[in-house]
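Asker: Could you have a look at this structure, given as structure tokens, before my questions?
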Amino acid sequence: MPRVKLGTQGLEVSKLGFGCMGLSGDYNDALPEEQGIAVIKEAFNCGITFFDTSDIYGENGSNEELLGKALKQLPREKIQVGTKFGIHEIGFSGVKAKGTPDYVRSCCEASLKRLDVDYIDLFYIHRIDTTVPIEITMGELKKLVEEGKIKYVGLSEASPDTIRRAHAVHPVTALQIEYSLWTRDIEDEIVPLCRQLGIGIVPYSPIGRGLFAGKAIKESLPENSVLTSHPRFVGENLEKNKQIYYRIEALSQKHGCTPVQLALAWVLHQGEDVVPIPGTTKIKNLHNNVGALKVKLTKEDLKEISDAVPLDEVAGESIHEVIAVTNWKFANTPPLK
């Protein structure tokens, strides 16, 4: 497993991370605790040391608690824990973010307790509170770094202006953002800005919310999956998007790998500073994901793969309408007065 630097502040992680969200049932049924811990331990055995969670995953922070229990069976000092705060409310009416200093601190304390750790390696603002100047939120995070409660600061779904202003208060180590073969809207402005500032990029949903795994193509999704209402997985949109999958499937045969491995390898090849965090509940899928690291792609290969997924042919928005307003395009904050 290759190791890379995220950001310029010294954080070193495995080139492939692991997203823990799905273990607590945010996509399908939650795994029994022992099975969830077994998946995390096997990820570590495969060389993955960078684990991603959030205070909003599972019920009442249960995903952080699960990771915390797994950490008790692993060498803590060899693991980089990334967790997130800032989603204050989530429901049918949408998502409300909160970035006030007292909320920042209380979330950090609660995450430390649930994870049962002395420090958090990477603490992200999960979604941007557009009512609070980002300098205010970052100021409190800077204090938490100085106190040793967190080591590095990250942003998620932040706009270019917010990234610049946050980074001016305290160095931002990583930006977590959706990035995959069929969601590439960060390439024009966000990626160059992160590189200019020395901020690592952590793509979530790097295999297209599972599209390139093929389950939604070859069989019907489980009724309880959140994807059954996702714009890209319903009705005519899914029928159109199946063609994208079939093109990647054909290219994967040429490269002697699975469609998932090709889609993930494409993301991994976007730069040393790009560390995707795919998640899964199954050991065999975990091994399949790790296998993407063996797929070597040339510049010509990367272009051919990109061209097989013309963005104007992708049917449906990348996120549910109710949470679209929390996307990076709407994540500016008021000026500091």
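Just so you know, glycine gets a Cβ as well, placed from its N, Cα and C.
In Swiss-Prot, the entry for mutagenesis Asp52 to Ala states: 99% loss of activity. The structure shown retains the original residue. What Swiss-Prot says about the mutagenesis result for Tyr57 to Ala is this: 99% loss of activity. According to Swiss-Prot, the active site, proton donor annotation covers Tyr57, on the basis of a curator's inference. Looking at Swiss-Prot, the entry for mutagenesis of Lys84 to Ala says: Total loss of activity. Looking at Swiss-Prot, the entry for mutagenesis of His126 to Ala says: 98% loss of activity. Under the heading substrate binding site, Swiss-Prot lists His126. Residues or ranges marked as NADP(+) binding site by Swiss-Prot: Ser205, Pro206, Ile207, Gly208, Arg209, Gly210, Leu211, Phe212, Ala213, Gly214.
Situate these features within the shown structure.
Answerer: On its own chain, Asp52 (mutagenesis position) has Gly17, Phe18, Gly19, Cys20, Met21, Gly82, Thr83, Gln176, Val202, Tyr204, Ile277, Gly279 as residues at least 6 apart in sequence with a Cβ closer than 8 Å to its own Cβ.
DSSP classifies Tyr57 (mutagenesis position) as coil under the three-state reduction.
Cβ-based neighbour count (10 Å, all protein chains) for Tyr57 (mutagenesis position) stands at 25.
Summarising the environment of Lys84 (mutagenesis position), the number of other Cβ atoms within 10 Å of its Cβ, over all protein chains shown, is 25.
Taking a C-beta cut-off of under 8 Å and a sequence gap of six or more, His126 (mutagenesis position) has these contacts in its own chain: Ser54, Asp55, Ile56, Lys84, Phe85, Gly86, Ile87, Ala97, Ser156.
Look at Ala213 (NADP(+) binding site): DSSP puts it in a helix.
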Asker: Check each residue in the chain of Ser205 (NADP(+) binding site) that is at least six apart in sequence and keep those whose C-beta is under 8 Å from its C-beta; list them in sequence order.
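Answerer: Ser205 (NADP(+) binding site) has long-range Cβ partners Glu178, Tyr179, Ser180, Thr183.
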Asker: Between the binding-site residues Ile207, Leu211, Ala213, where is the Cβ count within 10 Å the lowest?
Answerer: Ala213
Asker: Residues other than Ser205, Pro206, Ile207, Gly208, Arg209, Gly210, Leu211, Phe212, Ala213, Gly214 within 8 Å, Cβ to Cβ centroid, of the NADP(+) site?
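Answerer: Those within range, site residues removed, are Ser180, Val260, Ala263.
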Asker: Could you state the whole-number distance in Å separating the C-alpha atoms of Ala213 (NADP(+) binding site) and Tyr57 (mutagenesis position)?
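Answerer: With distance taken Cα to Cα, Tyr57 (mutagenesis position) is 22 Å from Ala213 (NADP(+) binding site).
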